[in-house]
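So the structure is just underneath, and the comments pick up after that.
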Amino acid sequence: MTNIRKTHPLAKIINNSFIDLPTPSNISAWWNFGSLLGVCLILQILTGLFLAMHYTPDTTTAFSSVTHICRDVHYGWVIRYVHANGASIFFICLFMHVGRGLYYGSYLFPETWNIGIILLFTIMATAFMGYVLPWGQMSFWGATVITNLLSAIPYIGTDLVEWIWGGFSVDKATLTRFFAFHFILPFIILALAAVHLLFLHETGSNNPSGIPSDSDKIPFHPYYTIKDILGALLLALTLATLVLFSPDLLGDPDNYTPANPLSTPPHIKPEWYFLFAYAILRSIPNKLGGVLALIFSILILAIIPLLHTSKQRGMMFRPLSQCLFWLLVADLLTLTWIGGQPVEHPFIIIGQLASILYFTILLVLMPIAGIIENNLLKW
């Protein structure tokens, strides 16, 4: 008798995705982040669901309802901090996952890569709207500043911003719609992630060497299921440490002050995972130019496949490109630091130089390095 997991219509899908999936035998720990992102997403949906049961999306009670969750709901503080810090862990995994894709040439699977970029934008939008919900000072002013950027769009900008706000400022209507979107988007992300996997399984996984691995495939289970479980346990340990020892480490103290439209915080800044993009935005004195640079800083990922000049797929055997890649990582860390600093000398010029370097590495230096490496190998 044939095994039910290979014949049942539903079980067959699961079997072909997580059990009998032929997987390259040499994929490293950098390939763990895909499954970790799945774990993070499920965790965020579950904790978010329980938070939504006690949260009220109203300007007068939102801040109090979050306080109520932390003080009065059984283990409410755990749920709240797992959700808040879970977002940070989510973004760490995201950056690692995208970095892996850049390093090993995974962007040469165009459908998977493009769905990934859409996922990245959707997750960033979801995280931004989630940050507004506690209705603290940084929630309110962050929402005001970031939504206001849309007013830089010629002709329709102002109308567009007021349409998004649902009034003439960030107010009750804005909070209500942000809650609605923040609730629905994770389920859209879940569907997109399924499509992302669907396209990945059309081609099979890439591997560190960048050469076809059809001759050496192993079943996903038990080899990679156990590896993914280990990754998930390490993720859980990291998150638990963060939640139980320093839950506010990555947050902003200003968000413990209820939102006040009459008092602007001294330094308005988003969550740490947006600081690199915020630094790029601030490094351009012109409003529209800054907004375009901000969007392009992420959208640039979409043209990476077109800029691939090397005859090798990954960077495993390309020392020049490796140096540029790690320079890019250092540059992004610098931008993250600058994004959290006030707009004054010397931070302005450092931010501008780091922004120029970011685009130069991706658009100019990496393609040139690929050509040089081809010539060095006489290819």
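Even glycines carry a Cβ here, placed using N, Cα and C.
Over in Swiss-Prot, the protein carries these features:
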type	residues	note
BINDING	HIS83, HIS182	heme b b562 binding site
BINDING	HIS97, HIS196	heme b b566 binding site
BINDING	HIS201	ubiquinone binding site
VARIANT	PRO57 to Ser	In lineages GB01, GB02, GB03, GB04 and GB05
VARIANT	ILE89 to Met	In lineages GB01, GB02, GB03, GB04 and GB05
VARIANT	PRO110 to Ser	In lineages GB01, GB02, GB03, GB04, GB05, GB08, GB09, GB10, GB12, GB14 and GB17
VARIANT	ILE123 to Val	In lineages GB01, GB02, GB03, GB04 and GB05
VARIANT	ILE153 to Val	In lineages GB01, GB02, GB03 and GB05
VARIANT	ILE368 to Thr	In lineage GB01
VARIANT	ASN375 to Ser	In lineages GB10 and GB12
Completion exercise
Whole-number Å distance separating the Cα atoms of HIS201 (ubiquinone binding site) and HIS182 (heme b b562 binding site) is 29
Completion exercise
Looking only at the recorded positions PRO57, HIS83, PRO110, ILE153, HIS182, ASN375 (variant position) has its closest CA neighbour at PRO110
Problem - By Cα-Cα distance, the member of binding-site residues HIS83, HIS97, HIS182, HIS196 nearest PRO110 (variant position) - result: HIS196
Practice task
Determine, from DSSP, whether PRO57 (variant position) sits in helix, strand or coil.
Solution key: coil
Completion exercise
Comparing the Cα of HIS97 (heme b b566 binding site) with the Cα atoms of the recorded positions PRO57, HIS83, ILE123, HIS182, ILE368, the shortest distance belongs to ILE123
Practice task
For HIS182 (heme b b562 binding site), identify the closest of the recorded positions ILE89, ILE153, HIS196, ILE368, judging by Cα separation.
Solution key: ILE89
Completion exercise
Rounded to a whole number of Å, the separation of the Cα atoms of ILE153 (variant position) and PRO57 (variant position) comes to 29
Problem - C-beta crowding around HIS97 (heme b b566 binding site), within 10 angstroms - result: 20
Problem - Same chain, 6+ residues apart, C-beta under 8 Å of the C-beta of HIS83 (heme b b562 binding site), given in sequence order - result: GLN44, THR47, GLY48, LEU51
Exercise for the section: Have a look at the recorded positions PRO57, ILE123, HIS196, ILE368 and say which one has the shortest Cα distance to ILE89 (variant position). Expected result: ILE123
Handout entry: Neighbour tally for ILE123 (variant position), based on other Cβ positions within 10 Å of its Cβ
Key = 24
Fill in the blank from the handout: Students should find that the Cα atoms of HIS196 (heme b b566 binding site) and ILE368 (variant position) sit apart, in Å rounded to an integer, by 30
Practice task
Using a 10 angstroms cut-off on Cβ to Cβ distances, just flag whichever of HIS182, HIS201 is the loneliest among these binding-site residues.
Solution key: HIS201
